Amino acid sequence: MKKSSDKSPVRQHDTATQINSDAVSSSTSFTDSDSTCSFLTPSMEFPDRISFRRIDFSEAAPTGVVLPSTSSELTRSNSSENKIPNEDISVSTSSRYLVFDKILALMKKSPGRRGDKTSPARRLDRSDAVRRNIDYDAGEDSSSLLITRSLDFPNRTSFRVDGVDDGEIDRIYQYIGVSGPEDFAISSDAWKARMEHERSSSDVVNKLKSLDLDSREAGPSGGVVASSSMNHKFQGHDLSEAGSIGVVVASNFTLSESNKIENLNSLRDKEIVDGDMVENRCGIERKPTILVKSRGYLVHNDDVGVGGGIKGVRPPVLNVPRADKEVVDGGTVESKSGIEWKPTILVKSKGYLVSNDGGIKGVTSPVLNLRPTDKEVVDSGTVENRRGIKGVRPSVLKPPPVMKLPPVDLPGSSWDILTHFAPDSEIVRRPSSSSSSENGCDEEEAEDDKVEKEETGDMFIQLEDTTDEACSFTTNEGDSSSTVSNTSPICVSGGSINTSWQKGQLLRQGSFGSVYEAISEDGDFFAVKEVSLLDQGSQAQECIQQLEGEIALLSQLEHQNILRYRGTDKDGSNLYIFLELVTQGSLLELYRRYQIRDSLISLYTKQILDGLKYLHHKGFIHRDIKCATILVDANGTVKLADFGLAKVSKLNDIKSRKETLFWMAPEVINRKDNDGYRSPADIWSLGCTVLEMCTGQIPYSDLEPVEALFRIRRGTLPEVPDTLSLDARHFILKCLKLNPEERPTATELLNHPFVRRPLPSSGSGSTSPLIRR
């Protein structure tokens, strides 16, 4: 900035004054938002004196920076109070330029000057004020004033939660300024109040819609509703003469002059209170057309006189829809909107529905034909519900016949075998399905008694032999079975036990119970098999009835190689099966005591085939061919025992099922229907039995029962030693064909060389087939 070349005092004075004004205007001062801060500003007067005045900056902006925009703050101190007489400073002409230089330096350092690139001066903050012992009294709302507008809205609008740190959610709450998820919750009281408000508003709208608003220019009245001017406040109307209706509706809800309601949805913005002035939510004042009740009529409020009467012609009564009525028998009914109406009520009088006018007057009202909903109509008569029968009593319908279920052969399936390997507590017994049939053994007695008899799937037998015959056999009689005492066994055929008997010593433990020797009163010895009923559970009675019916049929079989059944008896806890007594025991006991040669094995095999041929021809399947179930008498005659009992799975204990597994055919284990137990299954068991007699060991003797089960299922044959004769090996392998259709029948096997070899001669001349050492 150039200095003026003019040396006159007047020009120098004017120049200094202008420079001083610019310097002061570029100076800065600081204020606090909570208190007023003032400072001394130099007021220069040239050429006389330099004085100072105090300037108040209480009107400063919140930013804390005050920039004087005019030079009015620099005033000449001509008055006596602005001068400082004791501190006057004389300014010479030589020192004036020094002052100007200082002012210019100050102007260059000012941060508010344009084009200045120097760093701004340090800002005065509250910490400096405390150091300088300046008293500072912060107000209660000082913290809120310091927050700028930019801090009201966080600059971060999205957050990512990785789930690694446990404090991520807490930091988000802290960032947005809440303490936790509870700050977002709505209190139950506020929610209930809001719901009550919405419910009351919707009820009012429903009531207004139910009225015929088109026939009249208003609805029900009785309160105050504010409407229809945008520029006026609400005005309340006293409608105490309207009665106890309690509802006021404005008809001109739009800003037009028409009194009709053009938009019922505008009612959602109103809150109607009985007898009080109500303001709508939008704050818009409207002038309603109000209807009031006067002597039973709804009329305009302007037509009601001082005494409550109606001016001019009485208007017609509004037609309120029937849907708003609640009809109560014998009294006046109020509609839902609170308006009293006198409906036509029908009451029941002497069986007729008539008008409730205090009785039937004049012409009797027509009777309504109501359908007798409390009656039940039957083809042969009318039955009145819960009031007894009037008229002809209907006939009782005959129940439909019992549905016959297809017979199912459940015992011996692979599932039953697997479950029997489990402990006793884990075994789940299967219920047997049954259907009705008749007993062919005693048809005349069944016809006389007319008792329905049942056929159980467990007792169904399907066979296939040389004649391809198949038949089913009955079991028990349904409800006609009677309890037999110990002294009166069931008589089924000749040779049965008809007198009392006594149990003797134990002979052996059979597959289905213990076998004892017994004697009758006539001195006849026989064997009795004792089966415990306690082991059969809740289905013991059904199981025993099935077994009794089966034994009744087996008792009719007569063959030298078949063990004869002689009847049954039972008491409270046991079932007794009477059998033919065989003293020498089973083949299992025999080959354990003696060494049996091939010739004797061939003889026993021929007798077994004779017995199987007879059973298959009669329609029976043994199901349990093995050495333990084949008995030998004192003459060396082989007898098949325990046949037929294996069909009743309830009588099979766990031990017998494990032992029977080693002789089972693969189709029996893998079967899915009744085709598993057919005559070829007995042929497979016969081959295992011959192998057992030849080796003195049961088949699959080196395997556990479960492992043997899977071996048989996969079709793995038992080991046949090479030490056996060729005929014996060929006979065994012929019986152990995996395909049941490839196995020969019992009749065909009787022609095999293994069973047709000649019998050895006996030195004693005995005709017994048993060869003694």
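Any Cβ shown, glycine's included, is placed from N, Cα and C.
Mapped onto three states, the DSSP output places Asp624 (active site, proton acceptor) in coil. Annotated active site, proton acceptor per Swiss-Prot: Asp624, in sequence order, evidence recorded as sequence analysis.
Positions annotated as ATP binding site by Swiss-Prot, on the basis of sequence analysis: Leu507, Arg508, Gln509, Gly510, Ser511, Phe512, Gly513, Ser514, Val515, Lys529. Other Cβ atoms within 10 Å of the Cβ of Gly513 (ATP binding site) number 22 in total over all chains.
The domain 'Protein kinase' feature in Swiss-Prot is assigned to 501-755. Looking only at the domain 'Protein kinase' (501-755), the predicted model's pLDDT averages out at 84.
In Swiss-Prot, a mutagenesis experiment is listed as Arg53 to Trp, annotated with the note In summ1-13; suppression of impaired plant defense responses in mkk1 mkk2, mekk1 and mpk4 mutants.
Val492 to Ile appears in Swiss-Prot as a mutagenesis experiment; the accompanying note says: No obvious abnormal phenotype.
Under DSSP, Gly523 (mutagenesis position) is assigned to coil, being neither helix nor strand in the three-state scheme. Among the mutagenesis experiments that Swiss-Prot reports, Gly523 to Glu is described with the note: In summ1-3; suppression of impaired plant defense responses in mkk1 mkk2, mekk1 and mpk4 mutants.
For the published mutagenesis Ser538 to Asn, Swiss-Prot gives the following note: No obvious abnormal phenotype.
Counted within 10 Å of its Cβ, the other Cβ atoms near Ser602 (mutagenesis position) come to 23, all protein chains included. In this structure, Ser602 (mutagenesis position) is part of a helix by DSSP. Recorded in Swiss-Prot as a mutagenesis result, Ser602 to Phe carries the remark: In summ1-7; suppression of impaired plant defense responses in mkk1 mkk2, mekk1 and mpk4 mutants.
According to Swiss-Prot, the mutagenesis experiment Gly644 to Glu carries the annotation: In summ1-8; suppression of impaired plant defense responses in mkk1 mkk2, mekk1 and mpk4 mutants.
According to Swiss-Prot, the mutagenesis experiment Glu667 to Lys carries this note: In summ1-5; suppression of impaired plant defense responses in mkk1 mkk2, mekk1 and mpk4 mutants.
The mutagenesis experiment Ala746 to Thr is recorded by Swiss-Prot, whose note states: In summ1-6; suppression of impaired plant defense responses in mkk1 mkk2, mekk1 and mpk4 mutants. Every protein chain shown contributes to the tally, and the Cβ of Ala746 (mutagenesis position) ends up with 22 other Cβ atoms within 10 Å.
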Worksheet item: Counting other CB atoms within 10 A of each CB, which of the binding-site residues Leu507, Val515 comes out lowest?
Response: Leu507
Worksheet item: Just how many other Cβ atoms lie inside 10 Å of the Cβ on Gly523 (mutagenesis position)?
Response: 6
Worksheet item: In the structure shown, with every protein chain counted, which of the recorded positions Asp624, Glu667 has the densest set of Cβ atoms within 10 angstroms of its Cβ?
Response: Asp624
Discussion item. To the nearest Å, how far is the Cα of Gln509 (ATP binding site) from the Cα of Glu667 (mutagenesis position)?
Written reply: 29
Discussion item. Return only the integer: C-alpha distance in Å from Gly523 (mutagenesis position) to Leu507 (ATP binding site).
Written reply: 18
Worksheet item: How many Å separate the Cα atoms of Leu507 (ATP binding site) and Asp624 (active site, proton acceptor)?
Response: 20
